[in-house]
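Reading through the structure tokens given below for one structure.
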Amino acid sequence: MGLLRIMLPPKLQLLAVLVFGVAVLFLENQIQKLEESRGKLERAIARHEVREIEQRHTADGPRQEVALDEEDDVVIIYNRVPKTASTSFTNIAYDLCAKNRYHVLHINTTKNNPVMSLQDQVRFVKNVTSWKEMKPGFYHGHVSYLDFAKFGVKKKPIYINVIRDPIERLVSYYYFLRFGDDYRPGLRRRKQGDKKTFDECVAAGGSDCAPEKLWLQIPFFCGHSSECWNVGSRWALEQAKYNLINEYFLVGVTEELEDFIMLLEAALPRFFRGATELYRTGKKSHLRKTTEKKLPTKETIAKLQQSEIWKMENEFYEFALEQFQFVRAHAVREKDGELYILAQNFFYEKIYPKSN
């Protein structure tokens with residue numbers, strides 16, 4: 001542009017700048033259209049795959065009821081919270097599915113909307129419970145908790161999840177929107193080009209780093225009620241705690257992901273046999289790291305911690321962490337700095353009537 005200023009008169013310089021600006025906007029628009037087309041293509045391929053599976057099972061006449069062993073009649077739902085190491089964990093499930101003989105399915109919602117419409121809730125519940133060809137199944141996606149019992153389902157799925165320190169999660173998400181990660185480095189992100197650091201955003205009172213953006217893990221566990229998404233709702237916090245204890249099989253934390261995987265392998269070997277060793281030996285390939293991430297200053301953290309929203313999200317995180325550590329303490333023993341799963345610690349006796 002310096003050369004243009006020397007060679008061109010002012011009017012032509014202005015025209016050149018305008019043309020350049022229009023060209024940039026045009027290119028950004030074309031890139032956005034390509035991304036939308038790619039998303040539509042992915043959804044079309046997924047629908048085609050589903051139809052192919054259904055056609056294979058109806059080609060020879062009416063669909064036969066598939067009798068499943070009790071061990072195979074299991075569905076796990078991992079309603080993953082964004083930026084909690086969810087991709088790292090899900091990749092392990094994909095790597096193990098062929099070996100351990102189960103199916104992995106991604107729940108791809110339009111624009112990553114975590115709240116399903118009522119009609120989609122009905123469809124989803126019906127799919128998950130009646131799609132026997134996909135059992136045992138591991139479903140994952142950015143979807144808030146859905147209570148299957150309200151739809152009259154006899155056998156509910158097993159819910160699992162992972163959560164993260166709320167400020168660390170927000171910082172990671174902030175930079176992810178701008179710079180992406182090492183998983184798909186070439187993909188253009190929504191905020192790409194915005195070089196403002198998280199500290200600068202907080203200091204300026206920006207919307208992308210506002211305390212309201214912390215409100216995510218609570219509504220994901222609270223569910224599909226309107227009050228769950230009312231930022232700062234004490235009812236939503238208590239409902240999220242209730243669901244975590246009563247509706248989730250296990251909830252881990254990002255900071256102790258290996259222990260979470262170890263407990264799942266011990267309790268649900270049908271799905272997770274070999275997961276701990278895979279995580280340990282393949283750590284570099286499974287971990288997904290946000291690029292260009294800068295840790296926030298103490299001043300930035302202190303400012304966010306003044307928010308009532310942070311206090312509530314942190315209360316939920318501490319509640320989940322305490323519960324996870326309680327479960328772990330009763331499932332493992334430590335020796336020489338290593339954790340080992342406890343053997344079966346109960347047995348049956350005094351069995352009557354006596355067999356002859």
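Any Cβ shown, glycine's included, is placed from N, Cα and C.
Unsubstituted: the structure retains its original residues.
On a predicted model such as this, the values are computed, not experimentally measured, just so you know.
Look at Ala85 (adenosine 3',5'-bisphosphate binding site): DSSP puts it in coil. Positions annotated as adenosine 3',5'-bisphosphate binding site by Swiss-Prot, on the basis of experimental evidence: Lys83, Thr84, Ala85, Ser86, Thr87, Ser88, Arg164, Ser172, Tyr279, Ser285, Thr290, Lys293.
Other Cβ atoms within 10 Å of the Cβ of His106 (mutagenesis position) number 13 in total over all chains. One mutagenesis experiment named in Swiss-Prot is His106 to Ala, and its note says Preferentially transfers sulfates to IdoA units.
For His140 (active site), the same-chain residues lying six or more positions away in sequence with a CB closer than 8 A to its CB are Ile77, Tyr78, Asn79, Arg80, Ser86, Thr90, Ala93, Val104, Leu105, His106, Ile107. Annotation source Swiss-Prot lists active site at His140 (among others), citing a curator's inference.
For the published mutagenesis His142 to Ala, Swiss-Prot gives the following note: Complete loss of activity; when associated with Ala-140. Sequence-distant neighbours of His142 (mutagenesis position): residues of the same chain at least 6 apart with a C-beta under 8 Å from its C-beta are Asn79, Arg80, Val81, Pro82, Ile107, Thr109, Asn112, Pro114.
In this structure, His142 (mutagenesis position) belongs to neither helix nor strand by DSSP; it is coil. Residues or ranges marked as active site in Swiss-Prot: His142 (among others).
One mutagenesis experiment named in Swiss-Prot is Arg189 to Ala, and its note says Only transfers sulfates to GlcA moieties within the polysaccharide.
According to Swiss-Prot, the mutagenesis experiment Arg288 to Ala carries the annotation: Less than 10% activity toward polysaccharide substrates.
Around the Cβ of Thr87 (adenosine 3',5'-bisphosphate binding site), the number of neighbouring Cβ atoms within 10 Å comes to 17.
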